[in-house]
Amino acid sequence: MLLLLLVPLFLRPLGAGGAQTPNATSEGCQIIHPPWEGGIRYRGLTRDQVKAINFLPVDYEIEYVCRGEREVVGPKVRKCLANGSWTDMDTPSRCVRICSKSYLTLENGKVFLTGGDLPALDGARVEFRCDPDFHLVGSSRSVCSQGQWSTPKPHCQVNRTPHSERRAVYIGALFPMSGGWPGGQACQPAVEMALEDVNSRRDILPDYELKLIHHDSKCDPGQATKYLYELLYNDPIKIILMPGCSSVSTLVAEAARMWNLIVLSYGSSSPALSNRQRFPTFFRTHPSATLHNPTRVKLFEKWGWKKIATIQQTTEVFTSTLDDLEERVKEAGIEITFRQSFFSDPAVPVKNLKRQDARIIVGLFYETEARKVFCEVYKERLFGKKYVWFLIGWYADNWFKTYDPSINCTVEEMTEAVEGHITTEIVMLNPANTRSISNMTSQEFVEKLTKRLKRHPEETGGFQEAPLAYDAIWALALALNKTSGGGGRSGVRLEDFNYNNQTITDQIYRAMNSSSFEGVSGHVVFDASGSRMAWTLIEQLQGGSYKKIGYYDSTKDDLSWSKTDKWIGGSPPADQTLVIKTFRFLSQKLFISVSVLSSLGIVLAVVCLSFNIYNSHVRYIQNSQPNLNNLTAVGCSLALAAVFPLGLDGYHIGRSQFPFVCQARLWLLGLGFSLGYGSMFTKIWWVHTVFTKKEEKKEWRKTLEPWKLYATVGLLVGMDVLTLAIWQIVDPLHRTIETFAKEEPKEDIDVSILPQLEHCSSKKMNTWLGIFYGYKGLLLLLGIFLAYETKSVSTEKINDHRAVGMAIYNVAVLCLITAPVTMILSSQQDAAFAFASLAIVFSSYITLVVLFVPKMRRLITRGEWQSETQDTMKTGSSTNNNEEEKSRLLEKENRELEKIIAEKEERVSELRHQLQSRQQLRSRRHPPTPPDPSGGLPRGPSEPPDRLSCDGSRVHLLYK
């Protein structure tokens, strides 16, 4: 809008050099140039808009601004007047350099400014004066010239007692110069530096001098116990104890309360030392190892990891650290899925991590054990784009390249295994180049300490922890200064301290607890458990070297991220294998093929049913109980129809439709079996019941009433309907999921396939199947038995019972085989469906073909299409087809018997001829004797009968 107001103004070029005094014009005020090293802030206009105009409207205001450490001298704001001029044009505006404003204040003193006004400009003079009991250290005057004060800023220092009159306060320290952690090699010189700096200050403990009494603990609790006894029971009295490593600090801190001593450690990281009930007077400038845990949890949340695994060396420091981590991740909604530990050999735990598919792994162990772990990691291939390892950051930078005879991995293999891992390390040296309370920067401290050491820092134990030891002395000095009333405040006499004086101990404790200052290691402050709060450095091993990727301040929950993290796979991996659930569906080719067969079977059943109904007046059909055959055809149709829902799964239907499909399977198959097999079973049952009676009960054969057959079928169907109804109401079928073992995909992707299969099931499925299979199996076995028993029965009432028996054989065999096989193959959807559906199809086909095709063939080939009335009118005889068949069979049997009789007669004639020939031959050899008057000579008792004699009764035996 303002630009629209300026459009009518003429665009006119400025004069040479940009005149400061614009010409009067009714159009507004001409744009003026800013002062040197300065600029003009145009309110409401952009830079492009300012370039497009030369005049500004009346009442428009501009503001001068200066660059760098400069201030505007003269009018800072000018306003366009109605006469076309700017306000206060007679006074120029300049940007001049100012001197540091810190010289305008003095702690414990006053500053007097002359020759200028605030802020301090060129020519300004300041004079410094200290308060009573303080004296000025430095020049009392300074002049501002071209932005610089002529002298360094002085400070006010408390008037101290002369050095010879200062009272000594003793510190008992234990430095581990050797052993598991030789941190005393660098920490002792750092403590000595701090004592020199503190004792040289007049504003801290002006009446006292801190002195050190120390021993080498060798990081051994036993050795430390000896020196602790010497410190406590030998003069002079020590006002505080300073142990180093965690094992020694645990011993000292637990015993110190008995002597009312404060314990201040510079190198202990064990989380167990944070227990205030066990260690009530313990403080440490070395942060607890649990300080890594908030950083780890923050990184887990940053990368969206919800499941992690851990592996630790079995020591107290790592066990307590892991316990703390477990509590923190639980609060953050993260789960530790697998936890492993080892004492010396990590081979088995690493294998377990691999077997459990651990992806995000936190490792807590010392440097030597770290090499063993990652040698096993390489062997198990537990590294790469799928895995992230979190390690402790205080290892040496080349720890994985160090020769170690206890492992059998090369440097190249170790380098490959550790690539990409994350480390968290406590910030022990202030990364900012700011001055600490000792007036030294962190870099100046490192340079000064390096000159003091007798060997290279990388070869000196505890060099990283040296800033913590230096700041520990400063924390102690400030606490004692506050307790003693240093700086003009009232306090207690430190020289009155003894091991029974709890009052002084309590005051020192409160002073230590409220410590807050800037040290060379950063901001020093203690939490409620006496542990140092500090920043955490986050690094990642990239290309064989560690790169800083961020810092984390747990006190403020502030994560400073440099976005320099690199991942082997291009992005952070998942915390677990991504499981893709896939359903196993029935083969559509198999389903379509069986469906076609089932459809053709239904068509065949309809044809057979139609044929049977159409020819129900034919006597031959009537004698086969056509209504039962009709029920068989209907039952086969229902069973064949069950094939369709049997093959439907999630590929075709939704989850909500699945229960209906399950019920359709059950009812169609159940009713189909009851009608189809039940009608055949009824036939064979009544044939066996009626036509296998003894002779005295032949009257039963004449009284086979059809309603009894229908009642039997109805009973079987009713039992199924009742059972199915109870099943559906009490325990209905529903969709259940069967889950299989995970499968690896063919592609190289970080996913796992979880196959699943849908089933129709209920809570007590086995019970219901037991009931069904129990009585259905009995029916099948009984049907086989009855079919076998009636195979030789011939009856006019049910003329197709032999075909029924054959159908029962086939149905029973298929059912008895298929039922257990499908239960075994239930997890293989194609095989189970193929067995079940093909058994239904084949049994239905066989039943229909065996029962109906012979009838069709007989009626077609013999032309027996007449009804019983028509047949009687045509022949005039009541002989039925069954009697004709019997007559034909009897005639055939008669012919066969006549043939046998002829053969026998021919044989008899032959034997008679042979007998006569022998009699004639014998009469020639023995002439005839006179006849006995009695009619013949008597034979002796032993004389055999004559072979030529022939008894008529014997001849008749030949015809039998």
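Every residue number used here counts from 1 along the chain in the order it is shown.
Including glycine, each Cβ sits where the backbone N, Cα and C put it.
Database features (Swiss-Prot):
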type	residues	note
DOMAIN	29-95	domain 'Sushi 1'
DOMAIN	97-158	domain 'Sushi 2'
BINDING	Ser246, Ser269, His286, Tyr366, Glu465	4-aminobutanoate binding site
MUTAGEN	Ser247 to Ala	No change in the affinity for GABA
MUTAGEN	Ser268 to Ala	No change in the affinity for GABA
MUTAGEN	Ser269 to Ala	Decrease in the affinity for GABA
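Shown here: features listed in Swiss-Prot, placed on the structure.
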| residue | record | CB count, 10 Å |
| --- | --- | --- |
| Ser246 | 4-aminobutanoate binding site | 27 |
| Ser247 | mutagenesis position | 24 |
| Ser268 | mutagenesis position | 27 |
| Ser269 | mutagenesis position | 25 |
| His286 | 4-aminobutanoate binding site | 28 |
| Tyr366 | 4-aminobutanoate binding site | 16 |
| Glu465 | 4-aminobutanoate binding site | 27 |
Subset of recorded positions (Ser268, His286, Tyr366, Glu465) lying within 10 A of Ser247 (mutagenesis position), CA to CA, in sequence order: Ser268
Greatest inter-residue Cα distance in Å for the 4-aminobutanoate-binding set Ser246, Ser269, His286, Tyr366, Glu465: 17
Tally of DSSP helical, extended and coil residues in the domain 'Sushi 1' (29-95): 5 helix, 26 strand, 36 coil
Three-class DSSP secondary structure - Ser246 (4-aminobutanoate binding site): helix
Integer Cα-Cα distance in angstrom, Glu465 (4-aminobutanoate binding site) to Ser268 (mutagenesis position): 10
Model confidence over the domain 'Sushi 2' (97-158) (mean pLDDT, whole number): 80
Alpha-carbon spacing, His286 (4-aminobutanoate binding site) to Ser268 (mutagenesis position), which is rounded to whole Å: 6
Secondary structure composition of the domain 'Sushi 2' (97-158) [DSSP: H/G/I, E/B, coil]: 4 helix, 28 strand, 30 coil
